[in-house]
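A.B. asks: I grabbed these lines from Swiss-Prot:
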BINDING   Ser42, Pro43, Thr44, Gly45, Thr46, Gly47, Lys48, Thr49  ATP binding site
BINDING   Cys146, Cys164, Cys173, Cys209  [4Fe-4S] cluster binding site
DOMAIN    7-303  domain 'Helicase ATP-binding'
VARIANT   Gly81 to Asp  In strain: ZW104
VARIANT   Ala95 to Thr  In strain: ZW141
Amino acid sequence: MPESLIAGIPVHFPFEPYPVQRAYMEKVIHCLRDGTNGVLESPTGTGKTLSLLCSSLAWIRTRQSEHQKQMVKMEKADFSGLGGGAPGGDLSELAKTMGRANNWGVPKVIYASRTHSQLTQAMRELKRTAYANMRSVVLGSRDQLCIHPEVMREQGNSNKTNMCKLRVHSKTCSFQMRVESRKDHPDLRGPTIMDIEDLVKVGQRLKICPYFASRELVPQADITFMPYNYLLDPKARKANKIELGNTIVILDEAHNIEKICEESASVQIKSSDVAMAIEDVTHIMQVFASGESQDMAGDEPKDFTLDDLTLLKEMLLELEKAIDAIVVDNAVDGTTFPASMMYELLGKANFTYGNVATIVSLLDKLVQYLLVASQQMSIRKGGTFTLLSDLLTIVFANKEDVMSKVYASFKVHVLVEESKQGHGKQQGAKQQGGWLGKGTIAAATGLSKVAKIINFWCFNPGFGMEQLLNTQVRSVILTSGTLAPLKPLIAELAIPVAQHLENPHIVDQSQVYVKIIGTGPDRQQLISNYANRDNPKYISSLGQTILNVARIVPDGLLVFFPSYPMLNKCVDAWQASGLWADISCKKPIFLEPRSKDQFTSTMEEFYQAIRDSKGAVFMAVCRGKVSEGLDFADRNGRAVIITGLPFPPLKDPKVILKRRYLEANRTRENQLLSGQEWYNLDATRAVNQAIGRVIRHRNDYGAILLCDSRFKDASQVQQLSKWIRGHLGDRPQCSPFGPIVRELRQFFKNAEANMKLPDERETDSPLETVCKTEDEPLAAIPKVKREPGSNATFKSANESAIKVEMANSIKTWTPADYASAAGHKLGGAAPNAMDFMSRLDSNVSSIDFNCCTDSKSGSSGLVKIHKRERSSPTAPESSSQVTKKRYKLVENIKVEPSSSQAKEAPEERAAFLRELRSLVTQDQFRRFGKALLEYKNGTYESFQALMAILLDVLSAPKVRYMLVGMRKYLKNEHKDEFDRRVGNL
């Protein structure tokens, strides 16, 4: 691949980078080099993801090379001064080496995005770069990765998580138990980048748990992909053992990062949750009293006592009483209280900083107990205990010494909880009563008149970012296609930012047509504000506008509404008036559904309709699935209509409190937005995201029509993406509808005449079309002549890998594309896929689809090879199968103690430390280094501390040789005890 020198770092890029891509990569490298943070905006379609991955991994690779040279230099320097040496000299030199090496660690990259489909897109981008052989792993949830049939039958993520924990704890999950012995299998450690689906397939083939196997890959990975919540939620970081020290954190698609940070620090609890928790505790107590617990859980000792349950029930009863005593002045909108009220509320039930850890531990144990019990009787599985655990964890997450900041950033909002079965006191008593009714304070005193919902809301996203920075990360890079304006974003997140960028678009001015349409064909004003949205004349004029545009725009037309109610209102009116039928005559209409299953089928039908000469219309809402994630490149989206500004609900309590928070904390120094500016920006960012569904690559073209007269206001224009503002000019005005129709028709006529048609591959399958890259310019990819039947073969091979949910991911990268980007000249036919894979690295053949055949062999040969690999290891071998035979032997080797003992630890200190670092986690290596330095000048107690760490880290059979190798570095008086303790393993 072409190499470019960017900011002093050689970067391999699939093609010669455009100026906007070079500018972007320079900013990234400056951040990594200097250990600073960056906020970088680059429009969708400019190659942002590709630039981000190539620049960051190029810098990592350069650092790895420098690190290796330093280690060799240090090793030579250390041994040049060694002679005989006094006893203990080895220990002193090892400690000295350890101290230096600890500061030399090469940073690793954590790439986080909002959804797994976005992560899959990034991983597919990585596959087509020169950095595809760098070690990578993706972290997913149990819901996505678990393959245990019993666990997968559970409903809801929480139940699956708890059932998984139970089976792991009780050692009844064979998939998890095989991970340790098979975690080094070539299929798992091979050079191929594996996304979620690949991990599941490997797990099923090896009969190991993909969830825990992926965690084993993290310590050695150069780049780890994960969703936001794994990174920003302290609970998730702890549960997944994610270490952030000296890491580079990349937050892609970060336009919603403020909301995500706020939501990760917010929590909700209901009166009904507390009542059900009391019910569940009482049930467990009755089981204990009756002796049934032995039958339910066998002879295993309980992790809690009846006294623990009694104390917990008393606390929950007091909490219920305290919640019942809250006075809600406004039954409709609720009542707001200061943050201190939450601590006072929990304090009345004796939940404090001093005991919260113990209570959370007890709640987690009760969840495990109920999961076992639920297998034998019809009871709840402890979901309310999980809710209470989350409440206590989040409320008490901040240390007591920062409470003044907590009080300024949080609010408590109490709402009336509606009864699911009816209204009134009697119905409420029925809902919370049952066999438990006589045991609750509510029933005994009649205090509980109205059930309530307690919201603990965070309005300061800086909390989440501050916790992230406190983990000693090297750099944090926030990036998206729609971050502007940058200053208020940086101010709200409260992070020091050294590098910032607002990139222009990669396309030419002639490829985009942007207009503000202030009136419809009937000269009715188009404005979707509160006063006008019910106006029948406005709704009719908007429909006429869409009809006229649909007559002109070829292929796909996207129409975004501010909300689902507004979408439904327009649809009903147009169906009644006949406008719906008129539009449908021009193009079939598809509506964005809310359910996942319907969404998938609707998208498939839309892409199928695009292949028709008439195209199709897709009507969706801003902030919906379509506006946030999907790629409508080329024919899929030739124009987008924005029907209005999607402002948040003005009277929503959370919106009101957010605006108040900004007004109360805004100063000239911190540059926070005013409440009204934030309100406007929230709407405009959603518009920017919707606009980003079209113009997805260098040779794409399309029209953007803003059908709301408010878009001409300076306050709205300034919040649009920079590249869109460039098309509107300094003083944008609403254009008359007639001239717009003529200009729009001429625009598409010119574009179709002058622009290159999309690659024919994009029209082969509607699902393949959506998976096309947004980054690679089509000019860099020559057309590939397809052999008869090749499309059917391709579709069959990739059918399970391409899904509508991942429609924003890139099109599968083919051998022809790789050869083109790498500078190879292709002949008339596309290269054989297996021959292509063999060229990636001739020395690597660790996964079955890396097996190569002669380029003359057809697809039938490929099928036969796969069948031989899986069912007949003794089948005759060709030259290309020798590697696979060696691979099968590796797979069948069992992990035995003798195999690890036969291996010896490196004699040289630097080599010893290098190998140790590669075998343990960063945290384990840090603990080892600290204990070793203390042992050097310490006492017998320091030896015991060192031994504890050594046995914890190096006692496993596969690494025990390193434990044995530590003997030479110990003091003579401790070697006998070391031998005895190691011998007992």
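Note that Cβ sites are derived from N, Cα and C of the backbone, with glycine treated the same way.
Here the original residues are kept at every noted site.
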A.B. asks: With every protein chain in view, how many other Cβ atoms are within 10 Å of the Cβ of Gly47 (ATP binding site)?
C.D. replies: 28
A.B. asks: What other residues of the same chain, not counting Cys146, Cys164, Cys173, Cys209, have a CB atom within 8 A of the CB centroid of the [4Fe-4S] cluster site?
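C.D. replies: Apart from the listed residues, the neighbours are Arg142, Ile147, His148, Val151, Arg167, Val168, Phe175, Gln176, Tyr211, Phe212.
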A.B. asks: Using a 10 Å radius around each Cβ and counting other Cβ atoms from all shown chains, which of the binding-site residues Cys164, Cys173, Cys209 yields the largest count?
C.D. replies: Cys209
A.B. asks: Please report how many Å separate the Cα atom of Lys48 (ATP binding site) from that of Cys209 ([4Fe-4S] cluster binding site), as a whole number.
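C.D. replies: The Cα atom of Lys48 (ATP binding site) is 34 Å away from the Cα atom of Cys209 ([4Fe-4S] cluster binding site).
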A.B. asks: Based on DSSP, name the secondary structure state of Cys164 ([4Fe-4S] cluster binding site): helix, strand or coil.
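C.D. replies: Helix, per DSSP.
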A.B. asks: Using DSSP, would you call Cys209 ([4Fe-4S] cluster binding site) helix, strand or coil?
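C.D. replies: Reduced to three states, the DSSP call for Cys209 ([4Fe-4S] cluster binding site) is coil.
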A.B. asks: Applying a 10 Å Cβ distance cut-off over all chains shown, what neighbour count does Ser42 (ATP binding site) have?
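C.D. replies: Its Cβ has 27 other Cβ atoms within 10 Å.
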